[in-house]
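Chemist: What follows is a structure written as structure tokens; I'll ask about it next.
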Amino acid sequence: MEDEFFGEKSFQHYCAEFIRHSQQIGDGWEWRTAKECSDGYMCKTQFRIKNEASTPHVGTPASVLTCLPTEENLELPMDDSEVTRPAAVAEVIKHEYHVLYSCSYQVPVLYFRASFLDGRPLALEDIWEGVHECYKPRLLQGPWDTITQQEHPILGQPFFVLHPCKTNEFMTAVLKNSQKINRNVNYITSWLSLVGPVVGLNLPLSYAKATSQSE
């Protein structure tokens, strides 16, 4: 594991390990390669129900936002008490997460976007409002510098991105700590576990267990 340099080959290696475990547990991550070049990226798509009677925001706790494996399962259960009053307005949000390698910063970068099923995208303000409350204090000093909209370097489409300027700093601390306790880590797993929850992307604990068992 490189302490000072995280090259693209290392990025692809750790992504491959990550995706192997994802396939074992059916978590939906896959690797895609651009047709015009050899560059590739890791990606996942998931659907959530947004209940507007409970919250107007995206990225709220799992009790409000329910992850859906497919587009078909979009109906909300209705009990007798709900029949006697107007049904809550529910909308389905499609979330796309892409993990790419940044040659400039030499670290992985999380690109993401969210849209309704009719294709209407969520605005940057909606994305920021959907950031979980426990992460907002850390980002409030510069939310628009932390979550920005950029062109996807491979797809050429607008995506939101978590700026990678601090990635090397906090990942160096993570890697040094893992060395002290002689623990094997997958760079992508450790990094995504830290940055993913900021935008509603959570990894099952089995990823960390799989990394430890691969020593």
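For all residues, glycine too, the Cβ spot is worked out from N, Cα and C.
Pulled these features from Swiss-Prot for this protein:
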- Cys165 to Ser: Instead of the formation of an intermediate complex with a thiol ester bond between ATG10 (E2-like enzyme) and ATG12 (substrate), a stable complex with an O-ester bond is formed. Does not affect ATG12 conjugation to ATG3 (MUTAGEN)
- Cys165: active site, glycyl thioester intermediate (ACT_SITE)
Chemist: Tell me the Cβ neighbour count for Cys165 (mutagenesis position), meaning other Cβ atoms within 10 Å of its Cβ, over all protein chains shown.
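Modeler: A 10 Å sphere around the Cβ of Cys165 (mutagenesis position) contains 11 other Cβ atoms.
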Chemist: According to DSSP, collapsed to three classes, what secondary structure does Cys165 (mutagenesis position) have?
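Modeler: Looking at the DSSP assignment, Cys165 (mutagenesis position) belongs to a helix.
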